[in-house]
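Engineer: Sharing a structure with you now.
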Amino acid sequence: MAGEGDQQDAAHNMGNHLPLLPAESEEEDEMEVEDQDSKEAKKPNIINFDTSLPTSHTYLGADMEEFHGRTLHDDDSCQVIPVLPQVMMILIPGQTLPLQLFHPQEVSMVRNLIQKDRTFAVLAYSNVQEREAQFGTTAEIYAYREEQDFGIEIVKVKAIGRQRFKVLELRTQSDGIQQAKVQILPECVLPSTMSAVQLESLNKCQIFPSKPVSREDQCSYKWWQKYQKRKFHCANLTSWPRWLYSLYDAETLMDRIKKQLREWDENLKDDSLPSNPIDFSYRVAACLPIDDVLRIQLLKIGSAIQRLRCELDIMNKCTSLCCKQCQETEITTKNEIFSLSLCGPMAAYVNPHGYVHETLTVYKACNLNLIGRPSTEHSWFPGYAWTVAQCKICASHIGWKFTATKKDMSPQKFWGLTRSALLPTIPDTEDEISPDKVILCL
């Protein structure tokens, strides 16, 4: 049986299918040096990396069997859904979940799912050690592959989050598979903030954009200002100002969040983002580098309006990311985040040992030590070699440093930080005595 150190290596490494390494290479692989490159790191002006590669998860293999269609359960209905026990991740609807499964119990379970509705439950553990979960998300398999490695049957899966649920009951079958009785949570769709005071005779005067309008040039900006003024003109009939209604308007909230997202990806196009407020709010939730406590809070929210308001509040206030173990050692900030994937700056990836890491890409990180030599094996970003990165203070695993294998690639280096190792914090300001007194919109 592998010791605790072996299990940690398996969790942090992307390659090394075999758990044991040759004895003569152990000293080289454990070599520890301070990461100096981050001090001079600058945001890349040009990115020639194919941003579609990370989302395709090519490291799982190209010949996966794909499925079409989707399984959706009725709102408020009660369902009994099997649980994958090794998945320790808070899955967001619409988020992709790659998996590599080795345990015979899980392999058998997935085979049975393929013959049925391909849906399993991912529990949002509020306490992983005690396996406590009140909420979760259904996941549907859309790509599947079986193979054998040294006589061990391996199942590789790509799944996507579908619907939120509340856990009603958990029970374990005789074969060891856990079944969850859940209630599917509905999405509360709120009417327009102006619907209560909008005169039906003036409905024909409203203007609606046929498609998302570019805000890049001044002309588009003027159009947007005019559109907003016309949209909230009925506020003049009430005792409340127009800006108050805009605080709860889905379109306005989405536009404010898009401005933040463009700071992470200057080439971001509106066409690449969901136009539906519900899907958009989940897309943002999946790429926010927040801890499990905040993510579960977002998962509980049943209204896209409230979810968008909370996400905007988090993006504005939680600007520093620290080591979760040290809690005060800053690793990076919101300004250093950039996107190297079509799905945004953060996505879930799985290593050959089956450990799933939600990895945030940043162009600058500090207070890190590098462990071992660079390796291209099983790299989540093809063309880049990875090196394990640890906190310089407490030596806890933070993520990886990625370096380009070719000189013409841009960026030449970046860091991938695992969400589970980061703690979002609110920096002290002169106007605030303590960050604890700052209340997020949850």
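Glycine is treated like the rest: Cβ placed from N, Cα and C.
As annotated in Swiss-Prot:
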BINDING   C323, C326, C391, C394  Zn(2+) binding site
BINDING   H378, W380, W386  (S)-thalidomide binding site
DOMAIN    81-319  domain 'Lon N-terminal'
DOMAIN    318-426  domain 'CULT'
MUTAGEN   Y384 to A  Abolishes thalidomide-binding without affecting DCX protein ligase complex activity; when associated with A-386
MUTAGEN   W386 to A  Abolishes thalidomide-binding without affecting DCX protein ligase complex activity; when associated with A-384. Abolishes pomalidomide-induced change in substrate specificity and abolishes pomalidomide-induced decrease in cell viability that is brought about by increased degradation of MYC, IRF4 and IKZF3
Engineer: Take the C-alpha atoms of Y384 (mutagenesis position) and C323 (Zn(2+) binding site) and report the distance between them in angstrom, rounded.
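Structural biologist: One finds 24 Å between the Cα atoms of these residues.
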Engineer: Provide, as an integer number of angstrom, the distance between the C-alpha atoms of W386 (mutagenesis position) and C323 (Zn(2+) binding site).
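Structural biologist: Cα-Cα, rounded: 20 Å.
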Engineer: Suppose we draw a 10 Å sphere around the Cβ of Y384 (mutagenesis position). How many other Cβ atoms does it contain, all chains included?
Structural biologist: 24
Engineer: What three-state class does DSSP give C391 (Zn(2+) binding site)?
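Structural biologist: Where C391 (Zn(2+) binding site) sits, the three-state DSSP reduction gives strand.
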Engineer: List the residues in the vicinity of the Zn(2+) site, defined as same-chain residues other than C323, C326, C391, C394 with C-beta within 8 angstroms of the site's C-beta centre.
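Structural biologist: For the Zn(2+) site, the extra neighbours are C322, K324, Q325, Q327, T329, N367, K392, I393, A395, S396, I398.
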Engineer: Per residue, counting other C-beta atoms within 10 angstroms of the C-beta, which of the binding-site residues C323, C326, C391, C394 reaches the highest number?
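Structural biologist: Most Cβ neighbours within 10 Å: C323.
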Engineer: Expressed to the nearest Å, what is the distance separating C391 (Zn(2+) binding site) and W380 ((S)-thalidomide binding site) at their Cα atoms?
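Structural biologist: Here the two Cα atoms are 21 Å apart.
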Engineer: Could you give the number of helix, strand and coil residues in the domain 'CULT' (318-426) as assigned by DSSP?
Structural biologist: 6 helix, 55 strand, 48 coil
